[in-house]
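Asker: According to Swiss-Prot, the protein carries these features:
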| type | residues | note |
| --- | --- | --- |
| MUTAGEN | ASP28 to Ala | No effect on recombination |
| MUTAGEN | THR34 to Ala | No effect on recombination |
| MUTAGEN | HIS57 to Ala | Prevents recombination, may affect protein structure |
| MUTAGEN | SER60 to Ala | Prevents recombination, may affect protein structure |
| ACT_SITE | GLU63 | active site |
| MUTAGEN | ASP108 to Ala | No effect on recombination |
| ACT_SITE | ASP114 | active site |
| BINDING | GLN130, VAL131 | Mg(2+) 2 binding site |
| ACT_SITE | LYS132 | active site |
Amino acid sequence: MAKANSSFSEVQIARRIKEGRGQGHGKDYIPWLTVQEVPSSGRSHRIYSHKTGRVHHLLSDLELAVFLSLEWESSVLDIREQFPLLPSDTRQIAIDSGIKHPVIRGVDQVMSTDFLVDCKDGPFEQFAIQVKPAAALQDERTLEKLELERRYWQQKQIPWFIFTDKEINPVVKENIEWLYSVKTEEVSAELLAQLSPLAHILQEKGDENIINVCKQVDIAYDLELGKTLSEIRALTANGFIKFNIYKSFRANKCADLCISQVVNMEELRYVAN
């Protein structure tokens, strides 16, 4: 769901292709767009993935909701965000369909699909998702570009879906609002160092409610009330602690939380910057 002002010249497009944008799998994938490069009308997010072992670039809360849902699904193997649809393919589709190709200052622009997903044990081995606010579907030009995108994936014989804010699970929305309603702590080395002791506590207190345990830890170590929960919140918001996004965070037991065991420090610094 690229925003306005993310246009590129032919030279810039060629450079991005040479850089490997939109290429690779898993931890080696490079998204066509990053949060630094695209103005956003809302919040953008950089979040670590347990599945891919890299930081993902999400341009809205709606993209985040879809990403967290995909991250939780055990059948999902790989998530590639901001996947480019190169003009070498889409230009001919536009001609055949009679739809004007996106052009800025005389240059055919690269369209992008928000997510290309690889799966196992599901109805599809691979599928694509475009994320849009429901209100955007009232715009005729938006619908035209979506039709180009639909035809692109149809030619590839890959199922393509549109996801809007109307489809957001209310519990998922609640969790996102709680995790990201205020600026979370940056992922410093000091904060990351808390993962190991937190993992021990979560294992030891497995059947107890996470909120109650956080209060117990604060009291036991004479910490400011809310300190432990704040650390868990920051680590969870940045993807280093995983939980069932379809269940209210406050209702989770300690055993419901999964702490990342492998963290790429270079990627970690990138999240914090």
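Glycine is treated like the rest: Cβ placed from N, Cα and C.
Could you give the neighbours, burial and distances for every feature on this list?
Answerer: Long-range neighbours of ASP28 (mutagenesis position) (same chain, six or more residues apart, CB within less than 8 Å of its CB): none.
Cβ contacts within 10 Å of THR34 (mutagenesis position), excluding its own Cβ and spanning all protein chains shown: 18.
Around HIS57 (mutagenesis position), the C-beta neighbours below 8 angstroms that are at least 6 residues distant in the chain are PRO31, LEU33, THR34, VAL35, SER44, HIS45, ARG46, GLU81, GLN82.
Cβ-based neighbour count (10 Å, all protein chains) for SER60 (mutagenesis position) stands at 21.
Of all Cβ atoms in the protein chains displayed, 25 besides its own lie within 10 Å of the Cβ of GLU63 (active site).
Secondary structure at ASP108 (mutagenesis position), taken from DSSP and collapsed to helix, strand or coil, is strand. Sequence-distant contacts of ASP108 (mutagenesis position), defined as residues of its own chain at least six apart whose C-beta falls under 8 angstroms from its C-beta, comprise PRO87, THR90, ARG91, HIS101, PRO102.
Secondary structure from DSSP puts ASP114 (active site) in a beta strand. Its own atom aside, the Cβ of ASP114 (active site) has 25 Cβ atoms within 10 angstroms in the protein chains shown.
Under DSSP, VAL131 (Mg(2+) 2 binding site) is assigned to a strand (E or B) in the three-state scheme. Other Cβ atoms within 10 Å of the Cβ of VAL131 (Mg(2+) 2 binding site) number 25 in total over all chains.
In the shown protein chains, 19 other C-beta atoms lie within 10 A of the C-beta of LYS132 (active site).
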Asker: With DSSP assignments reduced to helix, strand and coil, which class does GLU63 (active site) get?
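Answerer: Once the DSSP labels are grouped into three classes, GLU63 (active site) ends up as helix.
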Asker: Could you round the CA separation between LYS132 (active site) and GLU63 (active site) to a whole angstrom and send it over?
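Answerer: Cα to Cα, LYS132 (active site) and GLU63 (active site) are separated by 9 Å.
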Asker: What whole-number Å value do you get for the CA-CA distance of GLN130 (Mg(2+) 2 binding site) and SER60 (mutagenesis position)?
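Answerer: GLN130 (Mg(2+) 2 binding site) to SER60 (mutagenesis position), Cα-Cα distance: 12 Å.
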